[in-house]
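Encoded as structure tokens, here's the structure I'll be asking about.
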Amino acid sequence: MSKRTAFVMGASQGIGKAIALKLADQHFSLVINSRNLDNIESVKEDILAKHPEASVIVLAGDMSDQHTRAGIFQKIESQCGRLDVLINNIPGGAPDTFDNCNIEDMTATFTQKTVAYIDAIKRASSLMKQNEFGRIINIVGNLWKEPGANMFTNSMMNAALINASKNISIQLAPHNITVNCLNPGFIATDRYHQFVENVMKKNSISKQKAEEQIASGIPMKRVGSAEETAALAAFLASEEASYITGQQISADGGSMKSI
């Protein structure tokens with residue numbers, strides 16, 4: 001059997017980088033993406049330093065842009081000839097509320113993440129069908145089920161992604177292609193550290209107090225690591241996860257209270 005090929009978006013930092021490193025440990029051929037060429041080249045160097053024999057292709061570009069997306073998938077097909085795993089990992093839009101949201105920003109967020117994920121799945125699945133195998137993992141978030149008052153648009157778009165993913169999973173299941181959503185909670189990434197700063201400013205408290213306040217709302221009393229999230233993604237990308245599809249799985253230390 002040929003080595004599996006995985007395409008990881010947003011792989012220059014945080015969860016995306018951790019997933020790329022984890023899949024490299026498991027001997028996947030990798031296509032890694034980020035908007036910043038220098039940053040993603042640095043990740044390639046990290047992978048090759050640990051796995052000199054690894055196959056790593058860098059394709060820089062903004063995956064929220066339709067034309068960039070089309071070009072990158074064309075390159076994956078021409079340079080790899082196959083695609084087995086897709087990690088959809090694009091950040092959402094800026095915080096907003098129902099009172100201050102506007103149509104322009106809502107439309108931009110919908111295009112930036114929701115439409116981009118669905119289009120990427122459409123393009124990736126056409127390649128996966130050639131080998132009757134595929135693993136599609138959408139990085140979403142718990143806001144889809146427990147909306148945040150200050151994340152009005154993102155909460156709504158995440159719910160749309162969960163719904164679309166469930167629908168798509170039914171269509172692709174006969175082709176042995178699974179589609180699942182991975183929903184991180186508070187994970188120690190740059191985005192989390194920005195959130196800590198916002199809590200500090202809002203409450204006029206120290207960084208330590210802000211982090212303690214956040215951790216107090218998590219049953220495990222700590223934030224997660226990108227590596228813990230990557231371990232779950234790697235399992236969903238594996239042969240062992242062959243009967244898991246159409247699911248929404250949280251890596252959040254028990255934060256989500258709904259069932």
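Cβ atoms are placed via backbone N, Cα and C, with glycine included.
For reference, Swiss-Prot lists these features for the protein:
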BINDING   12-15, 34-36, 62-63, Ile90, Lys113, 185-191  NADP(+) binding site
MUTAGEN   Lys113 to Ala  5- and 2-fold decrease of the catalytic efficiency and the affinity for ex-H2HPP, respectively
MUTAGEN   Tyr117 to Ala  6- and 3-fold decrease of the catalytic efficiency and the affinity for ex-H2HPP, respectively
MUTAGEN   Ser155 to Ala  5.5- and 3-fold decrease of the catalytic efficiency and the affinity for ex-H2HPP, respectively
MUTAGEN   Asn158 to Ala  5- and 2-fold decrease of the catalytic efficiency and the affinity for ex-H2HPP, respectively
MUTAGEN   Ser250 to Ala  1.5- and 2-fold decrease of the catalytic efficiency and the affinity for ex-H2HPP, respectively
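For the listed features, I'd like the structural context: burial, neighbours, distances.
Packing around Ile15 (NADP(+) binding site) is summarised by its Cβ count: 27 other Cβ atoms lie within 10 angstroms of its Cβ, all protein chains included.
Around Lys113 (mutagenesis position), the same-chain residues at least 6 positions away in sequence with a Cβ under 8 Å from its Cβ are Ser64, Ile90, Pro91, Gly92, Gly93, Met157, Leu161. Under the DSSP three-state reduction, Lys113 (mutagenesis position) is assigned to helix.
Its Cβ taken as reference, Tyr117 (mutagenesis position) is surrounded by 28 other Cβ atoms within 10 Å in the chains shown.
In sequence order, Leu143, Trp144, Pro147, Gly148 make up the list of same-chain residues 6 or more apart from Ser155 (mutagenesis position) whose Cβ falls under 8 Å from its Cβ.
All protein chains shown were included, and the count of other CB atoms within 10 Å of the CB of Asn158 (mutagenesis position) stands at 25.
Look at Ser250 (mutagenesis position): DSSP puts it in a strand.
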Which of the mutagenesis positions Tyr117, Asn158, Ser250 has its Cα closest in space to the Cα of Phe186 (NADP(+) binding site)?
Ser250
Return the member of Tyr117, Asn158, Ser250 nearest to Ile15 (NADP(+) binding site) in space, with distance defined Cα to Cα and candidates limited to these mutagenesis positions.
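In terms of Cα distance, Ile15 (NADP(+) binding site) lies closest to Ser250.
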